[in-house]
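Worksheet for the structure shown next.
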Amino acid sequence: MRVVIAGAGLAGLACAKYLADAGFTPVVLERRDVLGGKIAAWKDEDGDWYETGLHIFFGAYPNMLQLFKELDIEDRLQWKEHSMIFNQPEKPGTYSRFDFPDIPAPINGLVAILRNNDMLTWPEKIRFGLGLLPAIVQGQSYVEEMDKYTWSEWMAKQNIPPRIEKEVFIAMSKALNFIDPDEISATILLTALNRFLQEKNGSKMAFLDGAPPERLCQPLVDYITERGGEVHINKPLKEILLNEDGSVKGYLIRGLDGAPDEVITADLYVSAMPVDPLKTMVPAPWREYPEFKQIQGLEGVPVINLHLWFDRKLTDIDHLLFSRSPLLSVYADMSNTCREYSDPDKSMLELVLAPAQDWIGKSDEEIVAATMAEIKQLFPQHFNGDNPARLLKSHVVKTPRSVYKATPGRQACRPDQRTSVPNFYLAGDFTMQKYLGSMEGAVLSGKQCAQAIAADFNPQTVPPTREIVTVG
């Protein structure tokens, strides 16, 4: 059976991969000229890559890690030491670390927290631990139930001191969903904390060794095409065409550069588009179906990713850093963390500006200037003096609608991969799966979509979703 998939991000490509495994013929259509969706990247005139986001692979990403294994590209993940490193704004140029020892979970996480005396006092650690007990004891059902609260509200409910939010969770909230704790659903942070505490290597981080379209998406494309599938770029979906009974008749693809529109048909159809464009594409007869009503409550969150090249090394740290800056979220010196971007003499900082709502409409020059002011606080030793570090060039990548904005109540808006339309399915990290808006969530949604199709139309099975895998 032929299955046409709109969208070549991780959800669409993962869906196609697992459909190919189950004996289907997937045909993936991507509207842009680059693969990857939210992990897309481009090369500039100097041959330097710039990316949509700063992409981190966690040990708590079992389906993503399984995918790397199945593609035989595990060596492309560059694992970092098991730590979480925070800037200390009150002591510019210094860091506070949570180092996880090589012992079983949750003991390793508790030791990491107890050893850190820079950010939290002992009474605060005890209050935080007591506040977390319901989530640890009651598990996922409690975590899901807390979707009615923001993280700030949940912390107040649990009598956790507000300073803990300021010291740790503003940074974590911005890293997970690009918004602040007074907006983000408590479910998001509790889910992350649960995975990090329950799995020995859950919070261990890896960087991809190069640009995602080449190092992750292309192996997926090769895998799909070797098994009879197809992947096409520059194929924007214009309209979902319907039969009289409301099922899908075909995908109308907009012709580019003067070419005529074309209709692509198949036995089954998948949307692996982000939720915002999907909402605009829903045909009128479908709008009363529950899943298409549900998604009206979802919208993508804006985010800005910056790349800044300097004339010297600003840091030797080979890891993700939590800036704890009012403007920025996480950042890394990619000349240290990523093999393809390696440079022993010059830094290339990749930084996430979040929340980005007030900045998405500003010029690149304004954004770079504001970011540079923050960088001077992060690396004062390189900017104070007679010979300050010099910015050589920059790239700013704006995503007005990224992952869905995970405010309270959004869990109820996330649809299943099956729809009320018998030949139409959904994939995307906004669909219901337990890893929320993330690369793992995208891969898992694609796998779950393929599993649903295989269960409905083919006795061959897709490999089961993974719970935990061991990482190096």
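Counting starts with 1 at the first residue shown.
Heads up, the Cβ atoms here are built off N, Cα and C, so glycines get one too.
Here is what Swiss-Prot says about this protein:
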BINDING   7-23  FAD binding site
VARIANT   Arg195 to Cys  Confers resistance to the herbicide norflurazon
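Note on Ala16 (FAD binding site): other Cβ atoms within 10 Å of its Cβ, all shown chains, come to 34. Note: Leu13 (FAD binding site) has non-local neighbours Val28, Leu35, Cys217, Leu220, Val221, Ile224, Val231, Gly446, i.e. same-chain residues 6+ apart with C-beta under 8 A of its own C-beta. Between the CA atoms of Leu19 (FAD binding site) and Arg195 (variant position) there is a gap of 28 Å. Note: the CA-CA distance between Leu10 (FAD binding site) and Arg195 (variant position) rounds to 21 Å. Gly7 (FAD binding site) sits 29 Å from Arg195 (variant position), taking the CA atoms of both as reference points. Gly7 (FAD binding site) falls within neither a helix nor a strand when secondary structure is assigned with DSSP, and so counts as coil. Cβ neighbour density within 10 Å is lowest for Ala22 among the binding-site residues Leu10, Leu19, Ala22. For Gly7 (FAD binding site), other Cβ atoms within 10 Å of its Cβ number 25. Around Arg195 (variant position), the same-chain residues six or more apart in sequence whose CB sits under 8 Å from its CB are Phe58, Ala60, Gly202, Ser203, listed in sequence order.
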